[in-house]
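Q: The structure's right below; bear with me while I get my questions together.
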Amino acid sequence: MGWDLTVKMLAGNEFQVSLSSSMSVSELKAQITQKIGVHAFQQRLAVHPSGVALQDRVPLASQGLGPGSTVLLVVDKCDEPLSILVRNNKGRSSTYEVRLTQTVAHLKQQVSGLEGVQDDLFWLTFEGKPLEDQLPLGEYGLKPLSTVFMNLRLRGGGTEPGGRS
């Protein structure tokens with residue numbers, strides 16, 4: 001069954017999102033991203049008025065939300081730079097200052113400049129997952145001193161994980 005949830009921001013503005021009881025916080029955050037353009041990793045949600053933080057991957061109904069409910073949205077600007085490590089194919093790690101709102105493509109440009117390898121000749125992975133150029137770094141849960149791996153593309157038409165050439 002579908003219902004509307006009120007999302008209230010600290011500045012006082014409110015908006016509605018359509019949900020179902022089986023939806024999780026991750027799905028709610030995706031709806032909020034579509035509505036106001038704030039990435040999911042920047043969203044902190046809490047039940048109004050209790051202030052209890054919502055748990056990711058838990059159905060909204062299990063957290064006491066239903067028709068007529070309101071959640072508070074706090075947006076983390078993620079302005080502070082953080083240092084991460086990028087390990088190249090020779091096993092050497094270099095430190096990079098990044099912001100979580102930067103895209104993977106921006107980090108690849110930085111790595112390309114330092115490593116002397118064109119950015120279309122490598123891809124980056126974190127915790128075994130390939131990083132998508134168009135996504136912000138914050139979508140991957142990077143923390144200070146996280147290690148990202150640089151993977152060189154093989155000559156001769158090899159493909160990277162995900163089937164891209």
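A Cβ is built for glycine as well, from the same backbone N, Cα and C atoms used for every other residue.
Every residue here is the original one, so none of the noted swaps is modelled.
Source: prediction; values computed, not measured.
Sharing the features that Swiss-Prot gives for it:
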DOMAIN    2-78  domain 'Ubiquitin-like 1'
MUTAGEN   Arg44 to Ala  Does not affect ISG15 signaling, interaction with ITGAL or activation of SRC family tyrosine kinases
DOMAIN    79-157  domain 'Ubiquitin-like 2'
MUTAGEN   Ser83 to Ala  Does not affect ISG15 signaling, interaction with ITGAL or activation of SRC family tyrosine kinases
MUTAGEN   Tyr96 to Leu  Reduces ISG15 signaling. Strongly reduces ISG15 signaling and abolishes interaction with ITGAL and activation of SRC family tyrosine kinases; when associated with D-102
MUTAGEN   Arg99 to Ala  Strongly reduces ISG15 signaling and abolishes interaction with ITGAL
MUTAGEN   Thr101 to Ala  Strongly reduces ISG15 signaling and abolishes interaction with ITGAL and activation of SRC family tyrosine kinases
MUTAGEN   Gln102 to Asp  Reduces ISG15 signaling. Strongly reduces ISG15 signaling and abolishes interaction with ITGAL and activation of SRC family tyrosine kinases; when associated with L-96
MUTAGEN   Thr103 to Ala  Strongly reduces ISG15 signaling and abolishes interaction with ITGAL
Q: For Thr101 (mutagenesis position), which DSSP three-state class applies?
A: coil
Q: Report the same-chain neighbours of Tyr96 (mutagenesis position): residues 6+ apart in sequence with Cβ closer than 8 Å to its Cβ, ordered by sequence.
A: Ser83, Ile84, Leu85, Val86, Leu107, Gln110, Val111, Leu114
Q: Can you tell which of Ser83, Gln102, Thr103 has the least company, meaning the fewest other C-beta atoms within 10 angstroms of its C-beta, among these mutagenesis positions?
A: Ser83
Q: Can you give me the Cα-Cα distance between Arg99 (mutagenesis position) and Arg44 (mutagenesis position) in Å, rounded to a whole number?
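A: One finds 18 Å between the Cα atoms of these residues.
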Q: DSSP on Ser83 (mutagenesis position), three-state: which is it?
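A: In three-state terms, Ser83 (mutagenesis position) counts as strand.
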Q: Using all protein chains in view, find how many other C-beta atoms are within 10 Å of the C-beta of Thr101 (mutagenesis position).
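A: Excluding its own Cβ, Thr101 (mutagenesis position) sees 16 Cβ atoms within 10 Å.
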Q: Please identify which of Arg44, Arg99 has the densest Cβ environment, defined as other Cβ atoms within 10 Å, among these mutagenesis positions.
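A: Going through Arg44, Arg99 one by one, the largest Cβ count within 10 Å is at Arg99.
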Q: At the Cα level, what's the spacing in Å between Gln102 (mutagenesis position) and Arg44 (mutagenesis position), rounded?
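A: Cα-Cα, rounded: 19 Å.
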Q: C-alpha of Thr103 (mutagenesis position) to C-alpha of Arg44 (mutagenesis position): distance in Å?
A: 21
Q: At the Cα level, what's the spacing in Å between Thr101 (mutagenesis position) and Arg44 (mutagenesis position), rounded?
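A: Computed Cα spacing between Thr101 (mutagenesis position) and Arg44 (mutagenesis position) is 16 Å.
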Q: Which whole number is the mean pLDDT over the domain 'Ubiquitin-like 2' (79-157)?
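A: Residues in the domain 'Ubiquitin-like 2' (79-157) carry a mean pLDDT of 94 in this prediction.
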Q: DSSP-wise, what's the residue breakdown of the domain 'Ubiquitin-like 1' (2-78) into helix, strand and coil?
A: 18 helix, 29 strand, 30 coil
